[in-house]
Amino acid sequence: MVVRKVGKYELGRTIGEGTFAKVKFAQNTETGESVAMKIVDRSTIIKRKMVDQIKREISIMKLVRHPCVVRLYEVLASRTKIYIILEYITGGELFDKIVRNGRLSESEARKYFHQLIDGVDYCHSKGVYHRDLKPENLLLDSQGNLKISDFGLSALPEQGVTILKTTCGTPNYVAPEVLSHKGYNGAVADIWSCGVILYVLMAGYLPFDEMDLPTLYSKIDKAEFSCPSYFALGAKSLINRILDPNPETRITIAEIRKDEWFLKDYTPVQLIDYEHVNLDDVYAAFDDPEEQTYAQDGTRDTGPLTLNAFDLIILSQGLNLATLFDRGKDSMKHQTRFISHKPANVVLSSMEVVSQSMGFKTHIRNYKMRVEGLSANKTSHFSVILEVFKVAPSILMVDIQNAAGDAEEYLKFYKTFCSKLDDIIWKPPDASMRNRVTKAKSKRR
């Protein structure tokens, strides 16, 4: 019998399958460790233009170390497939436990709800939202502790990230604002799903469950449900505050953590200390396989990518076509750029030196540089992507984007970073003149 291998992993039986992906049991041949390997069709991601979103979320999830979240170890790729290596959880789905045994006791339901909120809150703090929380995505380890699966992978097609797929798939756990086909806040929508899950754990059945979709949607939209009489008053009160159809007034996770019913027997999870994680495998997996082959052939360096007129229009701050499709308030804050007349290798090496002097690690590949490290408060990961483009024979443009971390911290980084690159950043003559006049005035004062 021929044993199939992917990298150092020996593949076994299929343990899960969806429309666009399958999950196989696999074993690390170097350590003997069992893992779950999610196999995704590369062309599906490219066709649906989801590369950047999935790359970002997988990058962040590789950095996540939380006892209540299934760990993502690494990402491998072939020409046609992307292989996501995940922690293998042996205890099965929480959903199966409910089907087998019926509703849980109040204390057991509360324990799982504690772990659910801890895991969800931690991932939200990293900027990743699940968007498809349900008991089937909650696994149990060998000790019976809850592990949230597919966090950060919800952007993959089979996970139902689109409103259409979610609506047609498992709408029973979905927030009213998601079903309304309007924009929604991922964190607030996840909280609603947590409330439905808590109800199911304690009741053994769904709060919203109708045979026809119009009636189901109507009940979800109005939050028409009732709690069984055996629910404790504290549990009823909390569930009612979570299943608030108005996302603006719905309880937040911070408020859930202060709730009297929630606090009973609550022991915060012990977080795993930050450790440096290399993201090269993630970026390589999502690169164009043709580019990878080209690079491996040892072909001579042809310099930075040259932008054409249309590329420049799209990247221009004065006419950013991307804003037509993304009207988020932070869309312009996360992306910045500058012009330089220096040679590309000088620009790249200068940026590397400055980044390292600011205490960050750098990774360079094909005129792209990733800068990463801890945030200013040392509690989360911070990462920036820089790419050098050729605009004209002696003009380069450096595009800088926030990859992980909040907008305010990114803007502080950008300001400090550019102030240290004065010798390579080109400024228009009138801007240079204004700077000299301003400095002269300040000296006279």
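Residue positions begin at 1 at the first shown residue.
Quick reminder: no glycine exception, Cβ is built from N, Cα and C everywhere.
Don't look for the substitutions in this one, it keeps the originals.
These come from Swiss-Prot:
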ACT_SITE  D132  active site, proton acceptor
BINDING   I15, G16, E17, G18, T19, F20, A21, K22, V23, K38  ATP binding site
DOMAIN    9-262  domain 'Protein kinase'
DOMAIN    302-326  domain 'NAF'
MUTAGEN   S154 to D  Enhanced kinase activity
MUTAGEN   T162 to D  Strongly enhanced kinase activity, with an optimum pH of 7-7.5 at 30 degrees Celsius
MUTAGEN   Y173 to D  Enhanced kinase activity
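Feature map: annotations from Swiss-Prot on the structure.
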{"residue": "I15", "record": "ATP binding site", "Cβ contacts under 8 Å, 6 or more apart": "V23, K24, F25, A36"}
{"residue": "E17", "record": "ATP binding site", "Cβ contacts under 8 Å, 6 or more apart": "V23"}
{"residue": "Y173", "record": "mutagenesis position", "Cβ contacts under 8 Å, 6 or more apart": "D132, L133, K134, W192, S193, V196, I197"}
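If you average pLDDT over the domain 'NAF' (302-326) in this model, you get 44. Neighbour counts of Cβ atoms within 10 Å were compared across the recorded positions A21, D132; the minimum falls on A21. All chains included, 18 other C-beta atoms sit within 10 angstroms of the C-beta of V23 (ATP binding site).
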